[in-house]
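Enquirer: As annotated in Swiss-Prot:
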ACT_SITE  His152  active site, charge relay system
ACT_SITE  Asp174  active site, charge relay system
ACT_SITE  Ser226  active site, charge relay system
DOMAIN    126-275  domain 'Peptidase S3'
MUTAGEN   Leu48 to Ala  Complete loss of capsid protein nuclear export; when associated with A-50
MUTAGEN   Phe50 to Ala  Complete loss of capsid protein nuclear export; when associated with A-48
MUTAGEN   Lys51 to Glu  Non-cytopathic, incapable of inhibiting host transcription
MUTAGEN   Gln52 to Pro  Non-cytopathic, incapable of inhibiting host transcription
MUTAGEN   Lys65 to Ala  Complete loss of capsid protein nuclear localization; when associated with A-67
MUTAGEN   Lys67 to Ala  Complete loss of capsid protein nuclear localization; when associated with A-65
VARIANT   Lys341 to Asn  In strain: Isolate TC-83
VARIANT   His419 to Tyr  In strain: Isolate TC-83
VARIANT   Thr454 to Arg  In strain: Isolate TC-83
Amino acid sequence: MFPFQPMYPMQPMPYRNPFAAPRRPWFPRTDPFLAMQVQELTRSMANLTFKQRRDAPPEGPSAKKPKKEASQKQKGGGQGKKKKNQGKKKAKTGPPNPKAQNGNKKKTNKKPGKRQRMVMKLESDKTFPIMLEGKINGYACVVGGKLFRPMHVEGKIDNDVLAALKTKKASKYDLEYADVPQNMRADTFKYTHEKPQGYYSWHHGAVQYENGRFTVPKGVGAKGDSGRPILDNQGRVVAIVLGGVNEGSRTALSVVMWNEKGVTVKYTPENCEQWSLVTTMCLLANVTFPCAQPPICYDRKPAETLAMLSVNVDNPGYDELLEAAVKCPGRKRRSTEELFKEYKLTRPYMARCIRCAVGSCHSPIAIEAVKSDGHDGYVRLQTSSQYGLDSSGNLKGRTMRYDMHGTIKEIPLHQVSLHTSRPCHIVDGHGYFLLARCPAGDSITMEFKKDSVTHSCSVPYEVKFNPVGRELYTHPPEHGVEQACQVYAHDAQNRGAYVEMHLPGSEVDSSLVSLSGSSVTVTPPVGTSALVECECGGTKISETINKTKQFSQCTKKEQCRAYRLQNDKWVYNSDKLPKAAGATLKGKLHVPFLLADGKCTVPLAPEPMITFGFRSVSLKLHPKNPTYLTTRQLADEPHYTHELISEPAVRNFTVTEKGWEFVWGNHPPKRFWAQETAPGNPHGLPHEVITHYYHRYPMSTILGLSICAAIATVSVAASTWLFCRSRVACLTPYRLTPNARIPFCLAVLCCARTARAETTWESLDHLWNNNQQMFWIQLLIPLAALIVVTRLLRCVCCVVPFLVMAGAAAGAYEHATTMPSQAGISYNTIVNRAGYAPLPISITPTKIKLIPTVNLEYVTCHYKTGMDSPAIKCCGSQECTPTYRPDEQCKVFTGVYPFMWGGAYCFCDTENTQVSKAYVMKSDDCLADHAEAYKAHTASVQAFLNITVGEHSIVTTVYVNGETPVNFNGVKLTAGPLSTAWTPFDRKIVQYAGEIYNYDFPEYGAGQPGAFGDIQSRTVSSSDLYANTNLVLQRPKAGAIHVPYTQAPSGFEQWKKDKAPSLKFTAPFGCEIYTNPIRAENCAVGSIPLAFDIPDALFTRVSETPTLSAAECTLNECVYSSDFGGIATVKYSASKSGKCAVHVPSGTATLKEAAVELTEQGSATIHFSTANIHPEFRLQICTSYVTCKGDCHPPKDHIVTHPQYHAQTFTAAVSKTAWTWLTSLLGGSAVIIIIGLVLATIVAMYVLTNQKHN
């Protein structure tokens, strides 16, 4: 690589110590007799350890050569070169290895890896082959005292004891099982349901487990491996292999495994095949044969081989037959040739190109199709020329071959140019397909120059870069983050997509016709046949020739037509080529360069500058590319927004206590929560109180201030009016009678008239004499009151103590509580039992999964329009055959094709007919790019809980259904059912690109053109395709072979453009949406009932725990509505040291600690959260209670990045200071009113008394 040798630094000189080395320490020598005894004991133990039954050694040379052979080799080392050569010859002519003669045994890997060695060692006594006709058809393994064998594997277990067992069938899991004898249970595998993502081991090496799927590299594992176990690092079975399916570069395995309950679960990927050695049979001339062993092959009988492939084109073993037919027995091929062997069955062709250098032409490089659906900027072209093969059909890399008027020529690929708006970079070619990377443009042109002639072809196609993610970038960035995407694979591995082939039709070749003297001579190419049709002097000639022949009846070249016939090569089923007459033999070959899942580097927009305000967030955005901004509220109504930001902008949003989330470009989501904070001081002066509450409760504050102002105004007005009224009343008598004067004391004494009420006896006597019904009613009122009071006393004195005692007694065994269904919020409580210390219980849900039951309705993707080569009949009529393909259309057109390239095609002008057929099929990339339509039903809930009961902790998974218990340390826990049946998924959902959408898709079989579901299939690989694309055939243009049509655009593509943000960004309650399986996690909605059954052993006697004799609680610091923003200090005196549970029975405060350590005398610090401005709660420490109360201040931070885990219940939202100022205000108004009323009363008494006196 470099022109010069690298220079390495010289080794440093060894360090020399100038001082003499110290003497070696002396140790006493051991007794030789004792050493001999130790060696003998070691030798005996080694014999006992290794003298066990061992399997037959693997094939191949041993790890170490025998000493004898090594010594012979050393002796022969000094011999001459001649003897060495003789020794080699003798070795070649020596007796054959008996193991090498046994062709039935599979050659094992000479150097198996560590995983393979471990599995082979564990499989030796626990896995047994199933033999069928002397071959291993599969395997049976013994797991957990049971024998498991795949039900689809036929044969007999190679063990007499196990073969005699009577098995039971479980068709749902494709397994047969039986209990093994007691003496064999010691050698069985153990199984486990624990399957963390990572790598596991099986017979062929490593198995990757990710997203609930087991995968291996492609080519690892094949038929005959059904029944093999997959093991973890501890040698436990995690799954049993049943089959597999190739998915690009990896193979997905069909397995049977176990869930957390120990219940068997089967996972089968789509289009999976069973891995037993059941032979797939194919057909040839009414004779069946194994598809992998055809009686003929292409190199020996090409025409017959194509006919055989056509007969079995729909056979499940077509791929095996195709591979075996191309690879003749006895011929070895290089591994690189495997990629190109299929397309040796085909040849290039010439086809019509709509835009050549000068108008339309029949081009050797006609472009059939262009696809650019990946996210990597690559383009896949399908052309009439071929790549990777030379003109003879042999392998030749970086070469293009093409058809030039019947002659196949080749050209180096670097002489072929491809460009859009600028030149493209050609990556590779395979068969009819070419992979290139092109810049953006509205058309794509391919051209090459040969013998000073330039051949080109252009087609209109908008080539553009398809970005992945939430930023619309135009070029892949140098730095960023990796994101899942779809890219075109740069290899030609078989991926399940096919391109249809058929025998080529007859093509007129004027070069075959020549004039020799006065007669016409037709010369067919060597090894091919030609059909000759002539009209000479009223004589019609039609015959097939394979060698040169003269036709003396004809004297002009225009009187004869020569058609090239070829039945040993296929061509692409193009609408630009005529169809062969009669029954056309068709086939299919694999499409290379398909879309595959990959990782793409996507850019990251600059982080927004965030400014926090009171319950608000301001984002200042500076995108480099158009970037999506999506927000939602983490409440029951998400109120999501979705906006594409192209220019610098500022966006303001409201944040509530329930949370708010925003996603900027390809950055991860960020969440913020508002705190109950506000300016001002709830415990300060009136203006500070008003400012504080105005920001917290603006409407309530305005309403309260308005009421207070109205009361004050009314009070002042009423007092003023009463004062004026009293003044007028006082002055009026004096104005009328100036000399009248009444003493004030007399007026006061005379104003109070005397009155005497009746006694109780007199009232009852009056009722008895005048109204006896009312008498009895009055008499029964005290009796009824006495009965009510008696019942209340009975309830208070009897029922409540009974319930308390019963609850205490039941707490010894059962305890029921309810916790919020919100991940991360810890729930603390205690169990009080008479005679025992309180038992603390702490529960923290780490994850809550909501998994709906889904049913796949259908799969939809891009469609591809298939067009049969037009069937042409000269001078005659045709009819359409019955249609059976999806959305198939057929029409017959007359008066077409009077001419074709190379001379006239038909002798007639208007009597010619063409049958055009077009239909719809799934695109080649449907396997990678498709959407799945599901119907969702009832959801199950799983909660991952971190539970602490006393001093025992466990992390467990609980099914929240109210039925499934979980046992740990003797504690039995039952959770559920959830308090609400809410789910973020609608009845109809769509899964696409790893995201879920609520979408009301059409039912199966009811798709509309141009809408989602225009093509529908039950699965990606199934053949039950429904299509409705408004396909209409148009009349072909005279003189050109093609099938024009019109069609609605892809509904799948339109849905991808118009779809709203997925549930990942719009789900209520902050749900996190995932796939595989479809589920919602950590939805903060509802509550989970919990029921504990606690054994007596976990309780502690009261005598063994401390008892507080004196306790005092002080709030050192208190910030309300903040995450454990309160600090309480409890000073105490205890009977002894120990550990005590702490708890607040009311919902006023939530404690962070579940228990505290106590000494005989000291203080304990406890952190708590509260939403109360003036918290006052009883704190229970062991069996004692202490009251804590004080004032709390609002938090300083308006916005925080974590939810508040404080208590949501509180008793007072208004501070005592505010109430004091309010009562003072109302109290002052009341004093004014009272003074006015007193004055008015005095005046009224005075006036009335004066009038009476007068």
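Here the Cβ of each residue, glycine as well, is placed from N, Cα and C on the backbone.
Original residues throughout; no substitutions modelled.
Where in this structure would I find these features, and how exposed are they?
Expert: A sphere of 10 angstroms centred on the C-beta of His152 (active site, charge relay system) encloses 18 other C-beta atoms.
Within 10 Å of the C-beta of Asp174 (active site, charge relay system) we count 20 further C-beta atoms, all protein chains included. In three-state terms derived from DSSP, Asp174 (active site, charge relay system) belongs to neither a helical nor a strand segment and is classed as coil.
In the three-state DSSP reading, Ser226 (active site, charge relay system) counts as coil.
Each residue of the domain 'Peptidase S3' (126-275) gets a DSSP state, and the totals for helix, strand and coil are 10 helix, 77 strand, 63 coil.
Using a 10 Å radius centred on the Cβ of Lys341 (variant position) and all shown protein chains, the other Cβ atoms total 16.
Long-range C-beta contacts of His419 (variant position), restricted to its own chain and to partners at least six residues apart, with a cutoff below 8 Å, comprise Cys438, Gly441, Ile444, Thr445.
The C-beta environment of Thr454 (variant position), restricted to residues of the same chain at least 6 apart in sequence and closer than 8 Å, consists of Ala357, Glu447, Phe448.
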Enquirer: How would DSSP class Lys341 (variant position) in three states?
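Expert: It is coil.
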Enquirer: Hey, how far is Ser226 (active site, charge relay system) from Lys341 (variant position), Cα to Cα, in Å?
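Expert: The separation of the Cα atoms works out to 30 Å.
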Enquirer: What is the average pLDDT across the domain 'Peptidase S3' (126-275)?
Expert: 86
Enquirer: Reported as an integer number of Å, what is the Cα distance between His152 (active site, charge relay system) and Asp174 (active site, charge relay system)?
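Expert: The separation of the Cα atoms works out to 7 Å.
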Enquirer: Reported as an integer number of Å, what is the Cα distance between Lys341 (variant position) and Asp174 (active site, charge relay system)?
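Expert: Computed Cα spacing between Lys341 (variant position) and Asp174 (active site, charge relay system) is 37 Å.
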Enquirer: What number of additional C-beta atoms lies within 10 angstroms of the C-beta atom of Ser226 (active site, charge relay system)?
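Expert: Taking all protein chains shown, Ser226 (active site, charge relay system) has 28 Cβ neighbours within 10 Å.
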